[in-house]
Every structure is written in C-alpha cells, then in structure tokens.
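Contents: one structure, followed by commentary.
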Amino acid sequence: MLGVVELLLLGTAWLAGPARGQNETEPIVLEGKCLVVCDSNPTSDPTGTALGISVRSGSAKVAFSAIRSTNHEPSEMSNRTMIIYFDQVLVNIGNNFDSERSTFIAPRKGIYSFNFHVVKVYNRQTIQVSLMLNGWPVISAFAGDQDVTREAASNGVLIQMEKGDRAYLKLERGNLMGGWKYSTFSGFLVFPL
C-alpha cells in the first residue's frame, strides 16, 4: 500500500511528466522548483523507509553589501538619526537593503549574519558603532586610539530576525567627520526558520 509521501511523489511526477535524476541524491527539477526528497527524522526511522519533502526556490537567497565610496561630511539627516549611511550598494540579492535609509529589512524569519567595518580618519575622538535591530543595539564596536590616523570599529554577529525586522548601523558616540571612505556593512540569510 502506498503512503501519503509516495502518492504525492507519483502525483507530482504524473502532473509534471517524466523527470528523473541520475541517482537517489540528485534533485528532481519540476517547473523551476527543486524537489528534494530526504529522511525527515532519521533517528526515528532506523530502517530508512520514511521520507520527508522540502521544496526550495531561488527566491530564498538574501544578501547585501554596501560601502561608503567617498569621504563626506555627515548630512543633516544623519546628524539627527545618527544612522550611518552607505552610498554604494555592491550586492542586493532579494532587494531587502533599503539604500535610501541604509537599512536591511528581513524578508522572512531566519538566522542572519551581519558584519561591519566603519573607518574613522584623522579623528582623535573615540567612536562607538552599534548594529541596531528594530531600534535596539545588538552589538557594538569601538575605535579610540588617538595616536593613529586611521582606525576601524568592526564586529559581526548571527541574529534571529522575524519578517519585517530592521537592522542598521548607528553612530552611538563620537563623529565620523572627514572619513567615511572604506566603511562597509554586509549581511545575508544563513537559513530560514
């Protein structure tokens, strides 16, 4: 007697026409989607007869990387919000980085990776940069050596985000006048939840 999974697979194959992988580990591509057949709970089925199904599409890819391409003085807007703005987007797969606000908006619940590198130049003040999640600081980095002409505040983290959550960089302390060039802000979806 056929189980639900076997009937689903037969029904899908019948609707899509013939689709064969060369071996059991190759995915079967049906109408642009990748159908992956795997054991959904290997510890509960020592015989290896249970099957689980996972369907993924290319739209699951999420990544961005933005930089400051020029030195400039902070704008009136950035002086009010203290958000660090990035004027050149190098990568924006999924279009979830809002370049006007320099804010990443999570398209789905998942684990995300973020890293930043904010450079201060010829500035004797200590700077503190924070990665903000919905207005709350998650991690911070400092650059405060008064004897060097260039120094960076850098950090990275994995965080769980819900759909619609916002992440951005905020200057919590100091100023970046005269040296934003070479600063970067990047992130990507590690895996959805």
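Glycine is no exception: its Cβ is also placed from the backbone N, Cα and C atoms.
Sequence annotations record features per position, and here Swiss-Prot assigns domain 'C1q' to 57-193.
For the mutagenesis of Asn23 to Gln, Swiss-Prot gives this note: No effect on its ability to form homohexameric or heteromeric complexes with other CBLN family members. Increased interaction with GRID2, NRXN1 and NRXN3. Loss of N-glycosylation; when associated with Q-79. The structure shown keeps the original residue.
As a published mutagenesis entry, Cys34 to Ala appears in Swiss-Prot alongside the note: Abolishes homohexamer formation from homotrimers; when associated with A-38.
Among the mutagenesis results in Swiss-Prot, Asn79 to Gln has the note: No effect on its ability to form homohexameric or heteromeric complexes with other CBLN family members. Increased interaction with GRID2, NRXN1 and NRXN3. Loss of N-glycosylation; when associated with Q-23. The residue drawn here is the original one.
One mutagenesis experiment named in Swiss-Prot is Gly110 to Glu, and its note says Retention in the endoplasmic reticulum/cis-Golgi; when associated with H-112. With a cut-off of 8 Å between CB atoms and residues at least 6 apart in sequence, the same chain places Gln160, Met161, Leu189, Val190, Phe191, Pro192, Leu193 near Gly110 (mutagenesis position), listed in sequence order.
Mapped onto DSSP helix, strand and coil, the domain 'C1q' (57-193) counts 9 helix, 73 strand, 55 coil.
Note on the domain 'C1q' (57-193): mean pLDDT across this stretch is 85.
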